[in-house]
Amino acid sequence: MAFRLSSAVLLAALVAAPAYAAPTTTTKVDIAAFDPDKDGTIDLKEALAAGSAAFDKLDPDKDGTLDAKELKGRVSEADLKKLDPDNDGTLDKKEYLAAVEAQFKAANPDNDGTIDARELASPAGSALVNLIR
């Protein structure tokens with residue numbers, strides 16, 4: 001129950017404020033970078049795989065968490081607090097991937113399970129790119 005509530009709060013926070021950081025310029029190249037099956041769209045599985053790889057890249061001390069310094073440019077300190085259900089000041093991989101999933105859903109307003117170039121160019125899509133690049 002607590003996980004569902006925290007997931008609902010997380011999703012609400014993400015949908016209410018779709019951009020964590022300054023939007024990036026998004027092009028078809030961005031899709032190709034996260035689209036290993038080359039179908040021209042990003043599905044949730046691909047977004048989570050890219051998010052997992054991004055998390056690993058962002059965690060140079062390999063402590064399994066990302067703090068505000070490691071998240072700089074991807075998640076503001078204010079948004080870190082919203083995304084941190086255990087309030088320890090860091091995001092572990094599970095918390096980070098929950099943010100990726102929620103942002104994927106925010107960037108997919110037609111709920112077709114994939115993000116195309118138009119959706120990726122939206123503010124919510126740009127915020128997703130910030131998390132998975």
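From the backbone N, Cα and C atoms, a Cβ is placed for every residue, glycine too.
Annotated domain 'EF-hand 1' per Swiss-Prot: 35-46, in sequence order. Sequence-distant contacts of the domain 'EF-hand 1' (35-46) (same chain, six or more residues past either end, CB-CB distance under 8 Å): 101, 104, 113-117, 120.
Cβ neighbours within 10 Å of PRO36 (mutagenesis position), excluding its own Cβ and spanning all shown chains: 12. When secondary structure is read from DSSP and collapsed to three states, PRO36 (mutagenesis position) falls in the coil class. Quoted from Swiss-Prot, the note attached to the mutagenesis of PRO36 to Ala states: The mutant protein shows altered metal-binding properties, it is significantly more conformationally sensitive to Ca(2+); when associated with A-60 and A-85 and A-109.
In the three-state DSSP scheme, PRO60 (mutagenesis position) falls into the coil class. PRO60 (mutagenesis position): 8 other CB atoms within 10 A of its CB, across all protein chains. Under its mutagenesis annotations, Swiss-Prot gives PRO60 to Ala the following note: The mutant protein shows altered metal-binding properties, it is significantly more conformationally sensitive to Ca(2+); when associated with A-36 and A-85 and A-109.
According to DSSP, the secondary structure content of the domain 'EF-hand 3' (84-95) in residues is 3 helix, 2 strand, 7 coil. Feature annotation from Swiss-Prot assigns domain 'EF-hand 3' to 84-95.
Among the mutagenesis results in Swiss-Prot, PRO85 to Ala has the note: The mutant protein shows altered metal-binding properties, it is significantly more conformationally sensitive to Ca(2+); when associated with A-36 and A-60 and A-109. The residue drawn here is the original one.
According to Swiss-Prot, the domain 'EF-hand 4' annotation covers 108-119, on the basis of a curator's inference. When averaged over the domain 'EF-hand 4' (108-119), pLDDT in the model lands at 97.
Neighbours of ASP112 (Nd(3+) 4 binding site), defined as other CB atoms within 10 A of its CB across all chains, total 11. What Swiss-Prot records for ASN108, ASP110, ASP112, THR114, GLU119 is Nd(3+) 4 binding site, and it gives experimental evidence as the kind of evidence.
According to Swiss-Prot, the mutagenesis experiment PRO109 to Ala carries the annotation: The mutant protein shows altered metal-binding properties, it is significantly more conformationally sensitive to Ca(2+); when associated with A-36 and A-60 and A-85. According to its DSSP assignment, PRO109 (mutagenesis position) is coil.
Each of the binding-site residues ASN108, THR114 was scored by the number of other CB atoms within 10 A of its CB, and the lowest score belongs to THR114. In the three-state DSSP scheme, GLU119 (Nd(3+) 4 binding site) falls into the helix class. Sitting within 8 Å of the Cβ centre of ASN108, ASP110, ASP112, THR114, GLU119, and not among those site residues for Nd(3+) 4, are the Cβ atoms of THR41, ALA107, PRO109, ASN111, GLY113, ILE115, ASP116.
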